[in-house]
Amino acid sequence: MVPQALLFVPLLVFPLCFGKFPIYTIPDKLGPWSPIDIHHLSCPNNLVVEDEGCTNLSGFSYMELKVGYILAIKVNGFTCTGVVTEAETYTNFVGYVTTTFKRKHFRPTPDACRAAYNWKMAGDPRYEESLHNPYPDYRWLRTVKTTKESLVIISPSVADLDPYDRSLHSRVFPSGKCSGVAVSSTYCSTNHDYTIWMPENPRLGMSCDIFTNSRGKRASKGSETCGFVDERGLYKSLKGACKLKLCGVLGLRLMDGTWVSMQTSNETKWCPPDKLVNLHDFRSDEIEHLVVEELVRKREECLDALESIMTTKSVSFRRLSHLRKLVPGFGKAYTIFNKTLMEADAHYKSVRTWNEILPSKGCLRVGGRCHPHVNGVFFNGIILGPDGNVLIPEMQSSLLQQHMELLESSVIPLVHPLADPSTVFKDGDEAEDFVEVHLPDVHNQVSGVDLGLPNWGKYVLLSAGALTALMLIIFLMTCCRRVNRSEPTQHNLRGTGREVSVTPQSGKIISSWESHKSGGETRL
């Protein structure tokens, strides 16, 4: 029952293209009333739209949309951001190496991004190694820069594929839309200049897998095709249908919002831009599940009410409300006038809000005007209350509307960092914060003494340094000893070098040096 009911859901949820659940159905055309017996009462068949009455049936094959596609086709993808990590080292005189890391961006190529994505998905260690910081090179008393390019893959990044023009829609795209994905160009630009978006499956056309093959019976009247009976046994009318391509496949959009790849000999016009197909998303599937349960419950209530009428031989306004047709199309309307059960042919339409049929107090709008009542009685259990307000039994229950509002408020989508409108990008090509979380931390590093020599070279250098230090110590000690020896000698010379004067016979005072000299000369 449920799989079949899913296929007539578009009949009930005809206004789903507008995003609202039809809370009621009411006749927009109402035929003349005629008296009937209670044995003529019947529960409506909500699985069939009684329409043109074509009788000539012939088998044919067609394609229709898979159950579950109503709003958008999800395309799994990923973003690829190019990052350049730069390591700048400086080695000072004594061998201390200071390393400073910086990150910038570059625009990656699609081929490189595809290879990096395949590495990541396959668990290839080359992807993780590509994200590591570069091993810095260094030279004594020089500044050396070492750079390394990395590709940061962030997934998933889901985009919506528009089946009408095969464009992609996501908030990660600059204008929310990407139309350039094709065989020759398999990527989209994003809000970030150095990030591109690519589909996980390089064959984007495979994402448009929304059709299923079915067999049915074409219904025609003479040479004119009126509609068809699908493989579930449901009749679909072609009245009001228009031509529409989905994912490049030509078909017909029916009045109930469904689509079939059916060709007719009639001259059918192309659909205007506002004529869309009811494409399902997960939220709509949940709502349709509730709709199916509600229809099954309503069917059981109708049968119970009909059984009660037949058993008790009495009819009430409340019981007549269960006999109302729940989907748009032709059906019956029932009422009680002057204690007489009445029936009329009716064509039902969907109602999205109560204001459509209750524009003012005491007015029930049918066919564009206020419908007259008979002693406060309308039809299908609708009556005029003592206070002058129109009372509709179904207005007392808004279960489905509450379910829909609950579903709408409970959707929490997964947001890609670039899809967040509050994201503020840095000026220039400095690395953004959203890629930093996917890369190792960078910070300044200062190494120990390292001159870049091999192990034997280090030992030779240490030995030469120790020998030089020893020679310097010996030299300093030798200098100190010489200084200490010269100081006592100078002190003794200063102690015996006092001036001595003598008085010669001539009475002239001469110095001792002159006296010694003249004495020597005398001796000579």
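Glycine too: its Cβ is placed from the backbone N, Cα and C atoms.
Just so you know, the substitutions we noted aren't modelled in this structure.
Here the structure is a predicted model, which means the values were calculated and not measured.
Under its mutagenesis entries, Swiss-Prot includes Arg352 to Asp with the note: Severe loss of pathogenicity in mice. Cβ-based neighbour count (10 Å, all protein chains) for Arg352 (mutagenesis position) stands at 15. DSSP classifies Arg352 (mutagenesis position) as coil under the three-state reduction.
Quoted from Swiss-Prot, the note attached to the natural variant Gly53 to Glu states: In strain: SRV9.
Looking at Swiss-Prot, you'll find the natural variant Leu71 to Ser noted as follows: In strain: Isolate SAD1-3670 var 1 and Isolate SAD1-3670 var 2.
When secondary structure is read from DSSP and collapsed to three states, Val75 (variant position) falls in the strand class. The natural variant Val75 to Met is recorded by Swiss-Prot, whose note states: In strain: Isolate SAD1-3670 var 1 and Isolate SAD1-3670 var 2.
Ser261 (variant position) counts 17 other C-beta atoms within 10 Å of its own C-beta, drawing on all protein chains shown. DSSP classifies Ser261 (variant position) as coil under the three-state reduction. Among the natural variants in Swiss-Prot is Ser261 to Ala, noted as: In strain: Isolate SAD1-3670 var 1 and Isolate SAD1-3670 var 2.
Variant annotation in Swiss-Prot: Thr264 to Pro, described as In strain: Isolate SAD P5/88; the structure shown retains the original residue.
A natural variant is reported in Swiss-Prot for this position, Lys275 to Gln, and the note states: In strain: Isolate SAD Bern original var 1, Isolate SAD Bern original var 3, Isolate SAD Bern original var 4, Isolate SAD1-3670 var 1 and Isolate SAD1-3670 var 2. The DSSP secondary structure for Lys275 (variant position) is coil. Annotation for Lys275 (variant position): spatial neighbours Cys242, Leu244, Arg253, criterion Cβ-Cβ under 8 Å with sequence separation of six or more.
Counting every protein chain shown, the Cβ of Thr311 (variant position) has 8 other Cβ atoms within 10 Å. In Swiss-Prot, a natural variant is listed as Thr311 to Ala, annotated with the note In strain: SRV9.
Annotation of the natural variant Arg352 to Gly in Swiss-Prot: In strain: Isolate SAD VA1 and SRV9.
In Swiss-Prot, a natural variant is listed as Ile357 to Val, annotated with the note In strain: SRV9. Around Ile357 (variant position), the same-chain residues at least 6 positions away in sequence with a Cβ under 8 Å from its Cβ are Tyr24, Ile26, Val351, Leu364, Arg365, Val366.
Taking the Cβ of Thr264 (variant position) as centre and 10 Å as the limit, one finds 17 other Cβ atoms among all the protein chains shown. DSSP classifies Thr311 (variant position) as helix under the three-state reduction.
All protein chains included, Val75 (variant position) registers 22 other Cβ atoms within 10 Å of its own Cβ. The shortest Cα-Cα distance from Ser261 (variant position) to any of the recorded positions (Val75, Thr311, Arg352) is found for Val75. The separation of Val75 (variant position) from Thr264 (variant position), Cα to Cα, is 33 Å. Cα separation, Thr311 (variant position) to Arg352 (mutagenesis position), rounded: 35 Å.
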